[in-house]
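Feature annotations, courtesy of Swiss-Prot:
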MUTAGEN   P38 to L  Larval lethal. Viable but with reduced body and bristle size; when associated with L-146
DOMAIN    54-83  domain '4Fe-4S ferredoxin-type 2'
MUTAGEN   A77 to T  Embryonic lethal. Viable but with reduced body and bristle size; when associated with L-146
DOMAIN    78-323  domain 'ABC transporter 1'
BINDING   118-125, 387-394  ATP binding site
MUTAGEN   P146 to L  Does not affect development. Viable but with reduced body and bristle size; when associated with L-38 or T-77
MUTAGEN   Q231 to L  Embryonic lethal
DOMAIN    350-570  domain 'ABC transporter 2'
MUTAGEN   E503 to Q  Constitutively associates with the 40S ribosomal subunit
Amino acid sequence: MSRRKENEEVDKQTRIAIVSDDKCKPKRCRQECKKTCPVVRMGKLCIEVTPTSKIASLSEELCIGCGICVKKCPFEAITIINLPSNLEKHTTHRYSKNSFKLHRLPIPRPGEVLGLVGQNGIGKSTALKILAGKQKPNLGKYANPPDWTEILSYFRGSELQNYFTKILEDNLKALVKPQYVDQIPKAVRGAVGDLLDKKDERELQTKICEMLDLSHIRDREIAQLSGGELQRFAIAMVCIQNADIFMFDEPSSYLDVKQRLNAALTIRSLLHPTKFIIVVEHDLSVLDYLSDFICCLYGVPGCYGVVTMPFSVREGINIFLDGFVPTENMRFRTESLTFKVSESATEEEIKRMNHYVYPAMVKTLGKFELTVEKGHFSDSEILVLLGENGTGKTTFIRMLAGNLQPDGEVELPMLNISYKPQKISPKFQNHVRHLLHDKIRDAYVHPQFIADVMKPMKIEEIMDQEVQNLSGGELQRVALVLCLGKPADVYLIDEPSAYLDSEQRLVAAKVIKRYILHAKKTGFVVEHDFIMATYLADRVIVIEGQPSVKTTAFSPQSLLNGMNRFLELLGITFRRDPNNFRPRINKNNSVKDTEQKRSGQFFFLEDEACN
């Protein structure tokens, strides 16, 4: 009898019901979920909706997982997930009934950098809050939260027991660099230099400002800083203070390749045998360069997240890309993500293509001067623009788009152009569905476009949301769909990876690549995520010179030559991972690094022949 009871217990516990606060509106529907639920019909209170309740309440113990309520809900507010295994005993935190649930925690180690990798909405920021001591883990008992004695006995025998004991005795001070740096000007006022002086506890301010290239903006007000400058300022503010735990939530957004590596070196300069460093990062090549070991997070965004045990850097990132955790024998993604140099047009197709030429151009904006060398492009190819921030990549794209007139009389090829700007500000006052209907009416109902672009970008899930309420990543996906849905000869896409998580970046890269190739169009892409840039590029336009003063955009080069030239400017070398061919940065002055620099091969494509 007890065996049967145990089995029932396990069956009950491996189901999780989520009701979305934003979508569930019991006063605006006929409560179809409650009326159609077979358990409610049998007289048990599986779904409760009282006249005063704001959202429906589902009992996970009584739910049989039939999924009828999920289909019947007019607002698509209910999600019922059968958990992969009995994870109930590993619950670390749950916010409330029918809400997000986090299983297990990453285990930081003193003197090493822990990297966290996973999708958006899977619990990385929740894990950081708990490890920083800002959120008390309730072990899933949201109605009756446990006290610290119970929490410590729960983590007994693991490294986290000592960690939380130290936090409780108040021996550990935690500093967190926030994820959304664009919110900083709303909270902080003053000049950069003054704010840094106030917090300079380690007396390393000058050194850190030099590493992060902040010395020339010390007199500027916070409100006048660009996204990249705010990001570097936020990293500097954390690095100059004394603390035991340093946490960085997405330190590379808004930064160019060179600044990303400088930020990584600055963060690694904090290493000390007694200090903990935790980094959440979506740019996999930077995460690889920055971390000593990695924890992956998998699950269903917004529903539940599971933290894996720590792995070495290479193994951790490969597990994330494979979508399979060997230690738990758990597959969390149906297909693995690989970086084989992607499909390109055959010689026959190249002969039939249209070839376009753009002339040499010069553009002066205030004190900044951009010189563009003459170049050409053809259908079905993507040109990636590589250069630091402030070298005129967006200016070049806007000149091609006809939004900006070059100096003098210059004839640009007459082309229809679709442009996705770098900064996306939602002005539209209605739902996503209306926006798509207004802007790309023909494309968004076309079965081919739905299969190639809309489905992989998961637009269906956000169709009925207000455009004003979308998160950064959702806005980015909508902007990409709008850009690709507009009929044009040339697609100009400025930073498609901003706000997207690692998985969405790779999906977006595949979507852009496939669409441009099959629709026989041309794409110009500005991208700082190195993995995404290498995946997308057929040819490369390198922009050199002194940022914000005088720069030159060279004519397009092959991927290998262009990358070599660009990496030589940065002084970095790349190798490829033998398993999934992703580019990996060599550690500075390592054997491989010295060897490649000596031979002048900064970018390796040696296994391209066998792909």
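Sequential numbering from 1, following the chain as shown.
Just so it is clear, glycine is given a Cβ too, placed from its N, Cα and C backbone atoms.
Structure with Swiss-Prot features highlighted.
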residue: P38; record: mutagenesis position; DSSP class: helix
residue: A77; record: mutagenesis position; DSSP class: coil
residue: G118; record: ATP binding site; DSSP class: coil
residue: P146; record: mutagenesis position; DSSP class: coil
residue: Q231; record: mutagenesis position; DSSP class: helix
residue: G387; record: ATP binding site; DSSP class: coil
residue: K393; record: ATP binding site; DSSP class: helix
residue: E503; record: mutagenesis position; DSSP class: helix
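Cα spacing between N389 (ATP binding site) and A77 (mutagenesis position): 42 Å, rounded to the nearest whole number.
Around the Cβ of T391 (ATP binding site), 26 further Cβ atoms fall within 10 Å across all displayed protein chains.
When the alpha carbons of I122 (ATP binding site) and E503 (mutagenesis position) are compared, the span between them is 12 angstrom. Around K393 (ATP binding site), the C-beta neighbours below 8 angstroms that are at least 6 residues distant in the chain are L385, G387, D494, V526, I543.
Neighbours of N120 (ATP binding site) among the mutagenesis positions P38, A77, P146, Q231, E503, defined as a Cα within 10 Å of its Cα, are E503. Counting other CB atoms no more than 10 Å from each candidate's CB, the recorded positions A77, I122 peak at I122.
E503 (mutagenesis position) is 8 Å away from G118 (ATP binding site) when you measure Cα to Cα.
When the Cα of K124 (ATP binding site) is compared against those of the mutagenesis positions P146, Q231, E503, the shortest separation belongs to E503.
In this structure, the CA atom of P146 (mutagenesis position) is 54 Å away from the CA atom of T391 (ATP binding site).
Annotation for the recorded positions P38, G118, P146, G387: lowest Cβ count within 10 Å of the residue's own Cβ, P38. Averaged across the domain '4Fe-4S ferredoxin-type 2' (54-83), pLDDT in this predicted model comes to 86.
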